[in-house]
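Read the structure below first, then the notes.
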Amino acid sequence: MMRSLYSGVSGLQNHQTRMDVVGNNIANVNTIGFKKGRVNFQDMISQSISGASRPTDARGGTNPKQVGLGMNVASIDTIHTQGAFQSTQKASDLGVSGNGFFILKEGKNLFYTRAGAFDVDSDRHLVNPANGMRIQGWMARDLEGEKVINTASDIEDLIIPIGDKEGAKSTKNVTFACNLDKRLPLIQEGANPADIARGTWVVNKSLYDSFGNVSVLELRVVKDLNTPNLWNATVLINGEQNSNFTLGFDNEGALASLNGQPGQKGDILQIPITFNVLGANVGEVGEQQTVNLKLGTVGSYTDSITQFADSSSTKAIIQDGYGMGYMENYEIDQNGVIVGIYSNGIRRDLGKIALASFMNPGGLAKSGDTNFVETSNSGQVRIGETGLAGLGDIRSGVLEMANVDLAEQFTDMIVTQRGFQANAKTITTSDQLLQELVRLKN
C-alpha cells in the first residue's frame, strides 16, 4: 500500500479533531467564563530512504532522504486570555480582572472557575446555583468587638446572613469636626428671642443606650461677651440642662483651649457628660451612661471644631452608637470583601472571597460546568487575596464572557475545511494510482 494513503487518513482524522475544537468554541460563544481551545499539529516520524553523508575531498556531502508518514495532534491548548465583562447590576455576579480563579468546593474536592454567576442558597451559603458548589474564602471573626478577616487561615464556605440581627450599641463617643461662624453676633443682656436665635449655634444628635433607646443631645454655643475667640457651650440631654463648658480658639481659627485650660499642639480636647438612661422596664430609670464629647485636636483644622468667618456647619458630627437592625442587603467590593448593609445604617465586613492561581493554567483540566481541576502539570494551587501575585481584582455586578472571537473561529473553520478536503484528495488520488497498477496486470 502507498504511504500517501495513510498520510491522508491521518490528515482527515486530525483535521476532524481540529474541527471538533472549533465547533466547541463556537457552541460556547455565549458561555460565561468559557476559555477557548486551540489545536496545534505536528508531523509524524519520517521513514528514511538514505542517510546523510559528509563531504570528501572529491565530492560534496548529501542530505538525508526521508518520506513523511503523516501528521498528528501536537496539543490542544486552553487559552486563558481575559474575556470582556457584561454588566448585570447583580451584586452576586462576579468577574475577575486578572489571572485568578474563583474556588468552588464540593465535599472535599476543590474546583476552579472564571464563571462568576453566584447566588445565596436557602442555607445562606454563597454558591454556584447551577451545581450547588460553595464559594470559598474567609469569614470575618469577632475580635474585641471588631470584625476581623484572617486571610492567613484556611479557606471555608462563605455565608451571607440575610435577615440576621445586629444588636444595639451604646454611644461612647461623639466627635465634632464642624465650624462656628466667627461672624455670629454677640448676644447682649436683655436681648429679644430673635437676637438670641441669631447669635446661638445649635446642633442636635441622637445618642443610643445598650437597649437601643434614643436620647437627644443638644449643644448650644454662643460667643462670650467679654473675651474674644471664646465661646460658651451648654449641653442638654432630652431637653434638660446637663453641663456647661467654654471653647477657646487662636487667631487663626484653630481650637486652643477647653474650660480656660490651653492645650499643647496635638492634644485632644474632650469632655465627658453623664446622664441617666431608660431602664429595662417601661418607666424605670436605668444606669448612668457616660458619653465622651471629642471637641477636636489643638491646632488642627481637619478633625476639630474651628472658628472661621464662614457658615456654621452641623453635618460633621459623628457618634458611634446605633439601635438594633437587620441585615437587608450586601455588596462585594473590588477586594472581594462582602459587606453587610443593615437597616440601622451599619455596614459590617462579613467575609472575603479567595482567589486561586497556578504556575501553568494551561495545564488545568476541564471538568464540566465551566470548571477546572488541578493536574500534575498545572502546578500546585496558590490561594490568596485579590491584588496579590497577579490574582487581580474582583468586579461585582458583571460576568466575564467567553473569550471566543467568532471571526477567528470562522477563519479556522475555513482553513480546517480546506485542509480536510486536501487530505481527502490525497486519498482519492492515491486510490487512482493503485487502480492503474491493478490494470497493468490486465
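Glycine too: its Cβ is placed from the backbone N, Cα and C atoms.
Quoted from Swiss-Prot, the note attached to the natural variant R18 to I states: In strain: HB19. Within its own chain, R18 (variant position) has V39, F41, V73, D412, T416, G419 as residues 6 or more apart in sequence whose C-beta sits under 8 angstroms from its own. A helical conformation is recorded for R18 (variant position) in the three-state DSSP classification.
A natural variant is reported in Swiss-Prot for this position, D119 to Y, and the note states: In strain: HB19. According to its DSSP assignment, D119 (variant position) is in a strand.
For V174 to I, Swiss-Prot lists a natural variant annotated as follows: In strain: HB19. In the three-state DSSP scheme, V174 (variant position) falls into the strand class. Around the Cβ of V174 (variant position), 21 further Cβ atoms fall within 10 Å across all displayed protein chains.
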Euclidean distance between Cα atoms of V174 (variant position) and D119 (variant position), Å: 39
